[in-house]
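So that you can see what the record holds, here are the features copied from Swiss-Prot:
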BINDING   Gly9, Ala10, Gly11, Val12, Ser13, Glu32, Leu40, Trp41, Asn61, Thr62  FAD binding site
BINDING   Thr60, Asn61, Ser195, Ala196, Ser197, Asp198  NADP(+) binding site
VARIANT   Val522 to Leu  In B form
VARIANT   Ser530 to Phe  In B form
Amino acid sequence: MAKKVAVIGAGVSGLISLKCCVDEGLEPTCFERTEDIGGLWRFKENVEDGRASIYKSVITNTSKEMSCFSDFPMPEDFPNFLHNSKLLEYFRLFAKKFDLLKYIQFQTTVLTVKKHPDFSSSGQWEVVTQSDGKEQSAVFDAVMVCSGHHILPHIPLKSFPGIERFKGQYFHSRQYKHPAGFEGKRILVIGIGNSASDIASELSKNAAQVFISTRNGSWVMSRISEDGYPWDMVFHTRFKSMLRNILPRTVSKWMMEQQLNRWFNHANYSLEPKNKYLMKEPILNDDLPSRILYGAVKVKSRVTQLTETSALFEDGTVEEDIDVIVFATGYTFSFPFLEESLVKIEHNMVSLYKYMFPPQLEKPTLTCMGLIQPLGSIFPTVELQARWATRVFKGLCHLPSEKTMMEDIIKRNEKRIDLFGESQSQIVQTNYVDYLDELALEIGAKPDLISFLLKDPELAVKLCFGPCNSYQYRLVGPGQWEGARRAILTQKQRILKPLKTRSVKAAPNLSASFLMKILALVAVFVAFFSQLYGF
């Protein structure tokens with residue numbers, strides 16, 4: 001008899017978890033509290049309690065080739081960076097292709113998830129749900145928590161003395177939908193993440209003045225990288241990831257700083273991070289530098305005091321006649337249907353093995369999906385999480401002892417703090433390619449570059465120097481997809497398809513490029529084995 005799996009939420013994590021359950025012969029049931037799929041990426045005009053919320057203009061920060069699921073490329077005519085409505089269209093195509101809707105119970109709220117009385121032997125869970133005012137209870141062999149972590153807003157009002165006297169309007173960024181109604185206002189945006197920079201840039205086109213307040217500053221990247229290709233297609237390659245791991249951090253950070261400052265000098269724009277040697281996630285925003293250059297956005301330091309109409313900043317400056325304050329200060333993790341002891345978040349550390357499994361459970365039958373912030377696309381990340389989790393549920397993959405898992409959690413957290421800092425916003429941040437490979441290794445889906453170099457040099461070059469996207473994890477191991485090789489070799493066509501809307505004479509192709517990459521790949525392996533064996 002197939003094991004029954006409860007999937008909580010029908011957003012991105014929920015949809016891919018459903019598919020992975022079906023792929024492994026499990027029997028999933030998904031509980032979705034709203035009337036439709038899409039989660040965070042389904043825009044609604046009104047903010048709803050208990051549901052993620054986005055503004056109407058949201059565009060993906062990761063490109064389509066780096067964001068698609070591993071055996072379902074996005075249509076080639078889709079733009080490289082997608083408006084939220086276009087991304088939702090892709091999820092609908094995905095759900096239809098793999099017939100996932102039949103597993104979803106819509107407008108059903110999960111009230112509680114508790115261990116079954118015989119959990120220590122069965123690993124089962126009792127899930128209580130509510131629909132149409134009626135409660136139901138069912139027993140499941142495993143649970144995948146896919147409810148997201150952009151729901152409960154974090155508004156640290158105590159950190160802003162005088163907020164109670166402020167006479168203007170203030171709200172969290174999750175309540176922002178569009179710029180209508182803010183024309184001619186003087187607006188203060190607190191925070192400097194992606195949402196803060198998006199909202200500040202958008203509002204500045206019609207507001208009287210926008211200020212953006214930051215404690216530490218931030219690097220800003222454009223979605224457009226070398227030769228006009230999407231940034232993540234250039235940044236996330238195995239070769240560059242290996243270099244970043246091998247080189248001393250001062251060297252790799254210096255190289256990254258030079259690259260980021262090539263677009264504009266961050267110090268001149270008052271954006272340079274205080275601790276620029278931490279590898280915090282940069283902002284992806286194509287408009288912010290221009291809006292600062294136009295004077296429409298002004299960067300300010302930390303707010304120390306608010307009055308009825310003004311804001312005092314750490315550097316002693318004051319801005320008067322503030323009409324609106326937008327708190328783009330992130331979110332707090334919340335899983336109200338789970339016992340607090342299951343997902344522990346203490347001392348800025350999430351006590352989950354590889355950001356997924358509670359280590360203290362006698363049976364590894366509950367996992368949190370997507371509770372991670374990779375320096376890359378979340379979609380391939382959560383897909384590999386789901387592929388691994390479902391194989392653990394099925395007994396095909398095994399977890400180490402609780403002691404070993406706790407040691408890994410502590411060590412991983414120490415490394416995270418060393419790389420990214422102790423900020424609340426970096427609590428689940430991780431390196432992208434390293435984490436994908438780590439999960440792929442668990443299920444036997446990590447490609448062996450040496451093997452491919454010997455039998456398929458053309459593909460090996462793409463694997464090493466090309467974008468590290470999800471197709472790579474369908475070449476070997478369980479769940480192989482026969483279209484993976486072709487998807488890797490033809491991804492450039494899908495990148496250029498929506499751009500080539502006018503006939504232009506093609507530039508000559510440098511035939512030496514392929515040979516140079518082959519030689520470089522061989523040199524990399526020679527250097528690696530020389531170091532390994534002391535040649």
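Using N, Cα and C of the backbone, Cβ positions are placed for all residues, glycine too.
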Review point. Which of the binding-site residues Gly9, Gly11, Ser13, Leu40 has its Cα nearest to the Cα of Asp198 (NADP(+) binding site)?
Key: Leu40
Practice item. Would you mind reading off the Cα separation of Ser13 (FAD binding site) from Ala196 (NADP(+) binding site), to the nearest angstrom? Key: 25
Review point. Over the residue list Gly9, Ala10, Gly11, Val12, Ser13, Glu32, Leu40, Trp41, Asn61, Thr62, recorded for FAD, what is the maximum interresidue Cα distance in Å?
Key: 26
Practice item. Write out the long-range same-chain contacts of Gly9 (FAD binding site), meaning residues 6 or more apart in sequence whose Cβ is under 8 Å from its Cβ. Key: Cys30, Phe31, Glu32, Arg33, Gly39, Val145, Cys146, Ser147, Gly148
Review point. Can you tell which of the binding-site residues Gly11, Leu40, Asn61 lies nearest to Ala196 (NADP(+) binding site) in space, using Cα positions?
Key: Asn61
Exercise for review: Identify, among the binding-site residues Leu40, Ala196, the residue whose Cβ has the fewest other Cβ atoms within 10 Å in this structure.
Suggested key: Leu40
**Study point:** C-alpha spacing of Leu40 (FAD binding site) relative to Thr60 (NADP(+) binding site), in angstrom
**Key:** 12
Review point. Given Ser195 (NADP(+) binding site) and Leu40 (FAD binding site), what distance in Å do their CA atoms have, once rounded to a whole number?
Key: 13
Point to revise | Spatial separation of Ser197 (NADP(+) binding site) from Asn61 (FAD binding site) - C-alpha basis, Å | key: 12
Review point. Long-range same-chain neighbours of Ser197 (NADP(+) binding site), Cβ under 8 Å, sequence gap at least 6?
Key: Ile212, Val220, Ile283, Asn285, Leu288
Point to revise | For Gly11 (FAD binding site), the number of other Cβ atoms found within 10 Å of its own Cβ | key: 26
Practice item. Within 10 Å of the Cβ of Asp198 (NADP(+) binding site), how many other Cβ atoms can you find? Include all protein chains, please. Key: 25
Review point. Among Thr60, Asn61, Ser195, Ala196, Ser197, Asp198, recorded NADP(+) binders, what is the largest CA to CA distance in Å?
Key: 15
Practice item. Would you mind checking how many other C-beta atoms are within 10 angstroms of the C-beta on Ser195 (NADP(+) binding site)? Key: 23
